[in-house]
Amino acid sequence: MIKQRTLKRIVQATGVGLHTGKKVTLTLRPAPANTGVIYRRTDLNPPVDFPADAKSVRDTMLCTCLVNEHDVRISTVEHLNAALAGLGIDNIVIEVNAPEIPIMDGSAAPFVYLLLDAGIDELNCAKKFVRIKETVRVEDGDKWAEFKPYNGFSLDFTIDFNHPAIDSSNQRYAMNFSADAFMRQISRARTFGFMRDIEYLQSRGLCLGGSFDCAIVVDDYRVLNEDGLRFEDEFVRHKMLDAIGDLFMCGHNIIGAFTAYKSGHALNNKLLQAVLAKQEAWEYVTFQDDAELPLAFKAPSAVLA
């Protein structure tokens, strides 16, 4: 039986909030089978839980938030959610003593390291996957995103940024997902933004944690970070990282082929909601035998060591 995963032990890290610029303590806790992914704000009394749920997602200019029925929100969840998807973590409680998850270096890599440091534990309960049965597509002007049936998890993402720092040959990235491929090829890709936008937001008391330490920063001509890019195509790789996190908002790894053109958090979420709303387009599946499991979800040695 392919089993659900959680953490072996509690781990903690500190970072800076993208919005407030203040120190945030992040605590990751193991959780029992069928708990799902729960984000929790401990700065509120009593603490407020936000279960990962496609219908609770709100996309703001700066980040992805989860919002509850009382309009209370937790912000900047997307990169940690991508790390959970990458390592196939089904059950976890994520606590922060702030309204947001720390931005760390703007990628998912610090969260991957934290999860691996906690260790991955298998629970004696079958892991549920969402398997795509029919093609579902959503559009917004010339932007689109779609899922097709596929025995694995493949991603094909194209951006269209007209900027001197982004070569036209580096605007598309495609991969067959696996935990190893995610860790090596995607997790280290950082978010990005224009210097002028960051300066404008900070002048209005927003994005106070934004800096060269947590993003690729560009002006009209070039990348301003001293160390440059981690990959020539880091921009599109980060958009794929975002998509992996967005699509895991249903709390389950997806078996299907994802293709997107100029998509972002809002359209990725619209696709996920469109799939889930169409009952005949998907099904829950479990696997009794490792041999039946798509290669995409075979546990790498690093994860279950």
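Quick reminder: no glycine exception, Cβ is built from N, Cα and C everywhere.
Those substitutions? Not in this structure, it's all original residues.
Now, the feature entries from Swiss-Prot:
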type	residues	note
ACT_SITE	His265	active site, proton donor
BINDING	His79, His238, Asp242	Zn(2+) binding site
MUTAGEN	His19 to Ala	1400-fold decrease in activity
MUTAGEN	His19 to Tyr	200-fold decrease in activity
MUTAGEN	Glu78 to Gln	3000-fold decrease in activity
MUTAGEN	Glu78 to Ala	700-fold decrease in activity
MUTAGEN	His79 to Gln	1200-fold decrease in activity
MUTAGEN	His79 to Ala	2300-fold decrease in activity
MUTAGEN	His238 to Ala	1100-fold decrease in activity
MUTAGEN	Asp242 to Gln	2300-fold decrease in activity
MUTAGEN	Asp242 to Ala	10-fold decrease in activity
MUTAGEN	Asp246 to Ala	1800-fold decrease in activity
MUTAGEN	His265 to Ala	3800-fold decrease in activity
VARIANT	Gly210 to Ser	In ASMB1; reduced activity
If I restrict to non-local contacts, at least six residues apart, and a C-beta distance under 8 angstroms, what lies near His238 (mutagenesis position) in its own chain?
Ser107, Ala189, Arg190, Thr191, Phe192, Ile216
Quick one: of the mutagenesis positions His19, Glu78, Asp242, His265, which has its CA closest to the CA of Gly210 (variant position)?
His19
Would you identify which of the mutagenesis positions His19, His79, His265 has the most other C-beta atoms lying within 10 angstroms of its C-beta?
His79
Please list, in sequence order, the residues in the chain of Asp246 (mutagenesis position) that are at least six apart in sequence and whose C-beta is under 8 Å away from its C-beta.
Val57, Thr64, Glu78, Asn81, His265, Asn268, Asn269, Leu272
Would you kindly give the Cα-Cα distance separating Asp242 (mutagenesis position) and His19 (mutagenesis position), rounded to the nearest Å?
18
Just how many other Cβ atoms lie inside 10 Å of the Cβ on Glu78 (mutagenesis position)?
25
Rounded to the nearest Å - Cα separation of His79 (mutagenesis position) and Asp242 (mutagenesis position):
7
Output, ordered by sequence, the same-chain residues six or more apart from Asp242 (mutagenesis position) with a CB under 8 Å from its CB, or 'none'.
Glu78, His79, Ala82, Gly264, His265, Asn268
